[in-house]
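**Student:** When I checked Swiss-Prot for this same protein, it listed these features:
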- 51-146: domain 'PH' (DOMAIN)
- LYS60 to Ile: Abolishes plasma membrane targeting and nuclear localization (MUTAGEN)
- LYS61 to Ala: Abolishes plasma membrane targeting and nuclear localization (MUTAGEN)
- LYS71 to Ala: Abolishes plasma membrane targeting and nuclear localization (MUTAGEN)
- GLY97 to Glu: Decreases plasma membrane targeting and nuclear localization (MUTAGEN)
Amino acid sequence: MMSDEKNLGVSQKLVSPSRSTSSCSSKQGSRQDSWEVVEGLRGEMNYTQEPPVQKGFLLKKRKWPLKGWHKRFFYLDKGILKYAKSQTDIEREKLHGCIDVGLSVMSVKKSSKCIDLDTEEHIYHLKVKSEEVFDEWVSKLRHHRMYRQNEIAMFPHEVNHFFSGSTITDSSSGVFDSISSRKRSSISKQNLFQTGSNVSFSCGGETRVPLWLQSSEDMEKCSKDLAHCHAYLVEMSQLLQSMDVLHRTYSAPAINAIQGGSFESPKKEKRSHRRWRSRAIGKDAKGTLQVPKPFSGPVRLHSSNPNLSTLDFGEEKNYSDGSETSSEFSKMQEDLCHIAHKVYFTLRSAFNIMSAEREKLKQLMEQDASSSPSAQVIGLKNALSSALAQNTDLKERLRRIHAESLLLDSPAVAKSGDNLAEENSRDENRALVHQLSNESRLSITDSLSEFFDAQEVLLSPSSSENEISDDDSYVSDISDNLSLDNLSNDLDNERQTLGPVLDSGREAKSRRRTCLPAPCPSSSNISLWNILRNNIGKDLSKVAMPVELNEPLNTLQRLCEELEYSELLDKAAQIPSPLERMVYVAAFAISAYASSYYRAGSKPFNPVLGETYECIREDKGFQFFSEQVSHHPPISACHAESRNFVFWQDVRWKNKFWGKSMEIVPIGTTHVTLPVFGDHFEWNKVTSCIHNILSGQRWIEHYGEIVIKNLHDDSCYCKVNFIKAKYWSTNAHEIEGTVFDRSGKAVHRLFGKWHESIYCGGGSSSACVWRANPMPKGYEQYYSFTQFALELNEMDPSSKSLLPPTDTRFRPDQRFLEEGNLEEAEIQKQRIEQLQRERRRVLEENHVEHQPRFFRKSDDDSWVSNGTYLELRKDLGFSKLDHPVLW
């Protein structure tokens, strides 16, 4: 066993020349401080020796949201790692978890004696106190992982075998079934990454078939196996003919000798072979091989080959028992058994290859079938067309009503506006009924129709009544509901911006672009594994990435995207009840994550130190500006003002790569004040995680808890829980929130999905508080930007002279990427990064600390506006300042 461990270590060093080269050029201590990805089974490697069982206590990091480490007993057998509180619980099958190390990405960090197992669904963090125990566990895990991967490669249809008897939970079997079905080919994919193969990460239908056809070496191997099998069968036929000659040559008296003397031993041998057969193949494997001519009859021979069960090799009693004849006949028996073994293993290998290829073809056919248009899709398209037509008609009616209202004198308009505000307040107070019955709280996916039937409040400027009939309170058709929501949002915007500001906002909105100058490039030729494999557990904000992985937006502009639904704060500023104001503030905090649902495939540009960005939106009524106030650590600060609210925050992100997923942990606090009520709200941000970084369809999820407090009024607070996705449940991206009063009693319930809509209440009487805007046409070709994101980097010629030269829109690499010039964008990106490194070196050599121009640090170490940006913009003061050269 020790020799096998040495050979395994040598093979792992040989299969990774790039890693060994880099480690040779670095010091041993620095290599121990970094994470090392453990290599898996590669190429034609065959690891069939069963490793011994390993067990003992290890420290395991507690699952989120719990913190710290707890002691658990781990049991490793044949590549399956089980853990429980004690060894007794393991024996009783009272497991806390079960990990297939063959399907996991394993990384180790020797300096801290940590072992990470990334199963894509969960990341298991293990720690060992003793260095000897750490080395022992790492060695055993390597061997078990290689053994398990070899087993999966040989028997891909038996991945679920080791989980069939597990009693973790009732739903565990379903979890492992889904894991195995999705990961059946993960070993081969991992081998491709480790050998440096240029694998495409695109998930489009045009690349699935070529990737499948590239693995034609499996079919070639299958053809060779069948050819060898044919040769073995011919050789077996010749041996059987020779044995038949011996049978006819010798006389009958020898038969009795064989029957009386040497027949007991083969019976025992037959029983032992049966035990071997059941152990190797299983009780369900009963495949037979019909051998063609020249077999003349049902000659039976003792053989342990299960695939030759139809050949009757047991009639040895017809042969002579002479010493010379017996030895010759025994040699023929051994040769025949040996060849039969070869035939069996060759056919089994060919069968496994054919099964894997059949599974690939079946998956492709299912994907193609699911992508074809169905009657349901056609019906939804028709419903959408009718909804758009109805929406156009309702908007036309609204314009006529608004035109009539403008003909009135100004006092009447003011009076109408007051009536609208009062009416809106009464209706919204009625809509947000305290629906706190847990029995009526339904699952989003199970009762989606009820949520679309939720009550929607629609107010017309010409309406003077508060009563709404029951027939008008509920909308049963999906398209009608969407139309009414859009119309209600349009009406709210118009009511908030009556007068000249409305006209200028409409003109500005009509001038804004609806698509980017060029579509996004393909990043399928970039090997993310080569970039990220040496950065396991590191902060990726310090790792240089190719420009193709970026989107033509900056982190400072991403902060502005959080104000896409600022009308929620405008609504909150009009509601006298602090409890209901908290509902809209919570909806605004949740809406900041909506655009990220479609944007898991790219990352924003990192701002350089001193870079700024401004966004003046007359149509939404706010003025926004931001600045990169620190580079290490990277901190971005922003500030926005409106007549109804003030918004500011400073955020820094820590990105960590865990093998198959990447965690984004934000650090900072968001603040919103409503001057009309004197409210000051603050809340934290939740953790984000991007899955399937290296292969498959990337997707993002947010999990954690947001706590919203009013620092100037303790009458209420809110908790919003972003629920972590579970693989045995279809309810992903859900949120649940509760507004509590001063005594801790729940007053309002919030639920929904953070990328779709938020509801308040319970059951069919729930009121829709917020719904995401529809995505623009062809958004997949333009980085999956929302309409608001498409407008962020647009350069307005009229305001170009008002911007400081440090504004993001002047940044050349980002502009070249937006225009589709990748080569020039990469050149400019490297030049800007080098320029920033030189600036930082000069500042450090002269012991000069960078001072942000438009933000200052407050007493609580947060960054707030110093009030100079908007004043300088009014007086064209940016041209009088000395600005650093950023690009």
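Note: Cβ is positioned from N, Cα and C throughout, glycine not excepted.
Here the original residues stay in place, and none of the substitutions has been built in.
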**Student:** Helix, strand, coil: count each for the residues of the domain 'PH' (51-146), based on DSSP.
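**Tutor:** Output for the domain 'PH' (51-146) reads 24 helix, 41 strand, 31 coil.
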**Student:** Indicate the candidate from LYS60, LYS61, LYS71 with the smallest number of other Cβ atoms within 10 Å of its Cβ, considering only these mutagenesis positions.
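**Tutor:** Across LYS60, LYS61, LYS71, these mutagenesis positions, the one with fewest Cβ atoms within 10 Å is LYS71.
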**Student:** Along the domain 'PH' (51-146), what average pLDDT does this model show?
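**Tutor:** Mean model confidence (pLDDT) across the domain 'PH' (51-146) is 89.
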**Student:** Can you tell me the CA-to-CA distance separating LYS60 (mutagenesis position) and LYS71 (mutagenesis position), as a whole number of Å?
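**Tutor:** On Cα coordinates alone, these residues lie 6 Å apart.
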**Student:** Between GLY97 (mutagenesis position) and LYS71 (mutagenesis position), how many Å separate their Cα atoms?
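**Tutor:** One finds 14 Å between the Cα atoms of these residues.
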**Student:** Express the distance between the Cα positions of LYS61 (mutagenesis position) and LYS71 (mutagenesis position) as a whole number of Å.
**Tutor:** 9
**Student:** What number of additional C-beta atoms lies within 10 angstroms of the C-beta atom of GLY97 (mutagenesis position)?
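**Tutor:** For GLY97 (mutagenesis position), the count of other Cβ atoms within 10 Å is 19.
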